[in-house]
Amino acid sequence: MVAEEDIEKQVLQLIDSFFLKTTLLICSTESSRYQSSTENIFLFDDTWFEDHSELVSELPEIISKWSHYDGRKELPPLVVETYLDLRQLNSSHLVRLKDHEGHLWNVCKGTKKQEIVMERWLIELDNSSPTFKSYSEDETDVNELSKQLVLLFRYLLTLIQLLPTTELYQLLIKSYNGPQNEGSSNPITSTGPLVSIRTCVLDGSKPILSKGRIGLSKPIINTYSNALNESNLPAHLDQKKITPVWTKFGLLRVSVSYRRDWKFEINNTNDELFSARHASVSHNSQGPQNQPEQEGQSDQDIGKRQPQFQQQQQPQQQQQQQQQQQRQHQVQTQQQRQIPDRRSLSLSPCTRANSFEPQSWQKKVYPISRPVQPFKVGSIGSQSASRNPSNSSFFNQPPVHRPSMSSNYGPQMNIEGTSVGSTSKYSSSFGNIRRHSSVKTTENAEKVSKAVKSPLQPQESQEDLMDFVKLLEEKPDLTIKKTSGNNPPNINISDSLIRYQNLKPSNDLLSEDLSVSLSMDPNHTYHRGRSDSHSPLPSISPSMHYGSLNSRMSQGANASHLIARGGGNSSTSALNSRRNSLDKSSNKQGMSGLPPIFGGESTSYHHDNKIQKYNQLGVEEDDDDENDRLLNQMGNSATKFKSSISPRSIDSISSSFIKSRIPIRQPYHYSQPTTAPFQAQAKFHKPANKLIDNGNRSNSNNNNHNGNDAVGVMHNDEDDQDDDLVFFMSDMNLSKEG
């Protein structure tokens, strides 16, 4: 127990030494960064770093809070601030800050602010962070802890010497000890020790006030406003942290936040040379400056300085001309490099008092400092697009020539609208500003200009049309045969009829369907994507319509049907059947919209009287007259139908019958004509038996000598029952029409 208590006391002593020596390194006037002379220099040697029992009497009384830690009470964070003391300045002094590009920014007048905070150190014993709580509980080694603290102190001393405040102090000492030359370029151009660097110790648990001083969080250079760096700090600040040392009571941490810019200058405004230079700069001002603290300057001060400037104007001008001739080339090259593109327009820094800016740089600044007007199209040019509030045309405006813009930029602004006159009544819009922001001509703009070129330039469009017509004339293969939907193409129908008449009996119905599909005009094939209905997509046949197809009844197996019904040869019977089907379709316009080849097919078994009437007709005209009549009727009937359905598709069957009489569901979307031999086809074939009986009765009444042939027909139908199940539509048609 005694050993543990001794170890705990040693650890507490090391914690007290940590707070005291860290504060001493930052605040002591004998630290290495203040070694301007050899007197009263306190050596931070190895003995001082290793001796943790020494108490420093130079520290203020506030440090006593952190000098006697017992391990039970909570230690607040200790804050040490390093600041630039301005209390010795009077109202005639002006404090300015130079940024990294050499531009001067006005900070304040001598009596406006008392301090400018440069650094803020945070020294704390952290016993609540997750890092400390997650640390393993090992036995504390006092010797190891002492070595770690010595390493921390040495690192802290090195860090202090590298901070910007040390450089400011060294230059301040040089300006004190050096010759007081008003024309010199020293950062501190004061006649005495008017400013100094000081430190103060604060309690981190209490709020830190910035009244009467420029706090660390306030950016002097306004280009840093609303900007953060990688460490989530304001852009004008930087931060350094030292690796913490672990103890059983908490982590010993040290961190610092400091200003990046430290090159301050102090000028006396009552100085004659400064007044002359300040007046010359004010005459050649390049925009608003960051001078918020100079608003209290009265007109009397200006009136006092102005006569002085007029009395010494001539000798000062001679001196200025000599300086300008010597430095003109150097100033031009330097300032052209120092002008940043990202520089703030409304908060530009003040120009250095002992330098003159060339006229070329001044001329460049005028268009830059001009405030941007978002409601003007011509942001690149000097004029707006139009001053007329009405919807005036852009072509009435004089063209604004821009060397980097495309010459067709004016017409391009109206591309998205319907017409040129449909633009907004305002002189511009945000869309036009967006297009004006691009200086280079892109590929899209070139394509759009080509597209707009033809309606805007009729001569070139006519030339393009002439070239296109010549191209068509030179290549006759490119001629387009265009036919309207209402007027079907003039196709030689007689050739098709002759082809059907000369078909050999050995050909089956599939070859006929293929011949129909091959004879289709490709110009009248419809695309399925053009249909807007939700019904099953039928197979579309050509817009012109042929007569009744030569079905199996015209072939060798069923040739007796034509003889029995027509009473003549097979060719004349086929012509009569086609003629009858055409007459029937012309009289029944109220039927379903099927072509003449299906004329009355779905309702053929409801018209037995008409069948007998047509069966009693004979061949009364010559073949030529019949062909002419057939062609005329087909030409007239073809115009009444726009499309037909393939004779073998399920859609043709379902569309021809009344839906209430069909005992099966409607077929779904079939992409091609199909023949499905399912049970429903047998039901559809039942009317064929009645048709055969009707045909036998008509033959027995009119043609008794052909009775045996009718029996043969029935025998043939029974033999070909399987085929009739598939191709029953053709049998029904011809048995009805014969």
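Every residue, even glycine, has its Cβ placed from backbone N, Cα and C.
Remember, it's a predicted structure, so these values are computed and weren't measured experimentally.
Per Swiss-Prot, the features are as follows:
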| type | residues | note |
| --- | --- | --- |
| MUTAGEN | Ser344 to Ala | Decreases phosphorylation by PKA |
| MUTAGEN | Ser348 to Ala | Leads to constitutive activation of autophagy; when associated with A-437; A-438; A-496; A-535; A-541; A-646 and A-649 |
| MUTAGEN | Ser437 to Ala | Decreases phosphorylation by PKA. Leads to constitutive activation of autophagy; when associated with A-348; A-438; A-496; A-535; A-541; A-646 and A-649 |
| MUTAGEN | Ser438 to Ala | Leads to constitutive activation of autophagy; when associated with A-348; A-437; A-496; A-535; A-541; A-646 and A-649 |
| MUTAGEN | Phe468 to Ala | Impairs binding to ATG1; when associated with A-469 |
| MUTAGEN | Val469 to Ala | Impairs binding to ATG1; when associated with A-468 |
| MUTAGEN | Ser496 to Ala | Leads to constitutive activation of autophagy; when associated with A-348; A-437; A-438; A-535; A-541; A-646 and A-649 |
| MUTAGEN | Ser535 to Ala | Leads to constitutive activation of autophagy; when associated with A-348; A-437; A-438; A-496; A-541; A-646 and A-649 |
| MUTAGEN | Ser541 to Ala | Leads to constitutive activation of autophagy; when associated with A-348; A-437; A-438; A-496; A-535; A-646 and A-649 |
| MUTAGEN | Ser581 to Ala | Decreases phosphorylation by PKA |
| MUTAGEN | Ser646 to Ala | Leads to constitutive activation of autophagy; when associated with A-348; A-437; A-438; A-496; A-535; A-541 and A-649 |
| MUTAGEN | Ser649 to Ala | Leads to constitutive activation of autophagy; when associated with A-348; A-437; A-438; A-496; A-535; A-541, and A-646 |
**OP:** Would you mind listing, in sequence order, the residues at least six apart from Val469 (mutagenesis position) in the same chain with a Cβ closer than 8 Å to its Cβ?
**Re:** none
**OP:** Drop a 10 Å sphere on every Cβ of the mutagenesis positions Phe468, Ser496 and tell me which sphere holds the fewest other Cβ atoms.
**Re:** Phe468
Original post:
Taking just the CA atoms, what is the gap between Ser496 (mutagenesis position) and Phe468 (mutagenesis position) in Å?
Top reply: 37
